[in-house]
Amino acid sequence: MDLPPQLSFGLYVAAFALGFPLNVLAIRGATAHARLRLTPSLVYALNLGCSDLLLTVSLPLKAVEALASGAWPLPASLCPVFAVAHFFPLYAGGGFLAALSAGRYLGAAFPLGYQAFRRPCYSWGVCAAIWALVLCHLGLVFGLEAPGGWLDHSNTSLGINTPVNGSPVCLEAWDPASAGPARFSLSLLLFFLPLAITAFCYVGCLRALARSGLTHRRKLRAAWVAGGALLTLLLCVGPYNASNVASFLYPNLGGSWRKLGLITGAWSVVLNPLVTGYLGRGPGLKTVCAARTQGGKSQK
């Protein structure tokens, strides 16, 4: 399934046009709420917004690259910079969504015990660990195994390959024999692990909702709030990481599905602000947490 270059260009441009204002508004809204009362959820939302804004800024260049059928339009030395700006948020976003889901689950399932550890300083530490983990893992994989890396033994610039047509390509002409295991390791640690955490927390939140005293309407809304993070992981970032697994299992699969996965991943900059903004506004799990906390106090 190979999309026409014009369609890929249009999808990247649309994601940028929608994602940039949405993420700016999300960051401004989270900052305004943080000035009144900083919570762990706001810390995760701020870091997710900054990560998505970095991805959004890289989308115009990705659109130009798609219109040129994958040819790299800038100097070769800028390919590593683009790789960090584009691929780092794709993986870091899953970590922030998993952290946000874990905080919501702990607040709903263990309201009394979680209150003792519900401090923003701990959340900042979690976010710093996510930034460091993703950056170090990406740096090791790209620096060692990418075209022009330490293990590649070629004279090209880092990340740059020149296929038979003579046009330089940034990362997308990577040798499948080395690209498959490298990308699979990234997906395994930085996507499937956060996905498993988010899914577990979603199920736990549903169980907490089933035992709560909320009305049916509020239960439905809270269930949607709890599932927002899981939804964006599956719909946006899931296809890209599925293509990484497929290319690892079948090295000769081709890059068509990867191109489609990169486009769906770009649209996470549109869905993520909607998910975090809705989580911040809705009564959902905050109401559950408050109700269960009050119930715990009344039992004493």
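We number each residue from 1, going along the chain as drawn.
Here the Cβ of each residue, glycine as well, is placed from N, Cα and C on the backbone.
Nope, none of those substitutions made it into this model, it's the original residues.
Noted in Swiss-Prot for the protein shown:
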MUTAGEN   Tyr44 to Phe  Reduces response to synthetic agonists
MUTAGEN   Tyr91 to Ala  Reduces response to linolenic acid. Reduces response to synthetic agonists
MUTAGEN   Tyr114 to Phe  Reduces response to synthetic agonists
MUTAGEN   Ser123 to Ala  Reduces response to synthetic agonists
MUTAGEN   Glu145 to Ala  Constitutive receptor signaling
MUTAGEN   Glu172 to Ala  Constitutive receptor signaling
MUTAGEN   Arg183 to Ala  Reduces response to linolenic acid. Strongly reduces response to synthetic agonists
MUTAGEN   Tyr240 to Ala  Reduces response to linolenic acid. Reduces response to synthetic agonists
MUTAGEN   Arg258 to Lys  Reduces response to linolenic acid. Strongly reduces response to synthetic agonists
MUTAGEN   Arg258 to Ala  Strongly reduces response to linolenic acid. Strongly reduces response to synthetic agonists
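Around Arg183 (mutagenesis position), the same-chain residues six or more apart in sequence whose CB sits under 8 Å from its CB are Val141, Asn244, Ser247, Phe248, listed in sequence order. Of all the mutagenesis positions listed here (Tyr44, Tyr91, Tyr114, Tyr240), it is Tyr114 whose C-beta has the fewest other C-beta atoms within 10 angstroms. When the mutagenesis positions Tyr44, Glu172, Tyr240 are compared by Cα distance to Tyr114 (mutagenesis position), the shortest distance belongs to Tyr44.
Separating the Cα atoms of Tyr91 (mutagenesis position) and Tyr44 (mutagenesis position) is a whole-number distance of 15 Å. Cα separation, Ser123 (mutagenesis position) to Glu172 (mutagenesis position), rounded: 35 Å. DSSP gives Glu172 (mutagenesis position) a coil state; it is part of no helix or strand.
Between the alpha carbons (Cα) of Glu172 (mutagenesis position) and Arg258 (mutagenesis position) lies a span of roughly 9 Å. The number of other CB atoms found within 10 A of the CB of Arg258 (mutagenesis position), across every protein chain shown, is 20. In the structure shown, the C-beta of Ser123 has more C-beta neighbours within 10 angstroms than that of any other entry among the mutagenesis positions Ser123, Glu172. Geometry remark: Tyr44 (mutagenesis position) versus Arg258 (mutagenesis position), CA distance 28 Å.
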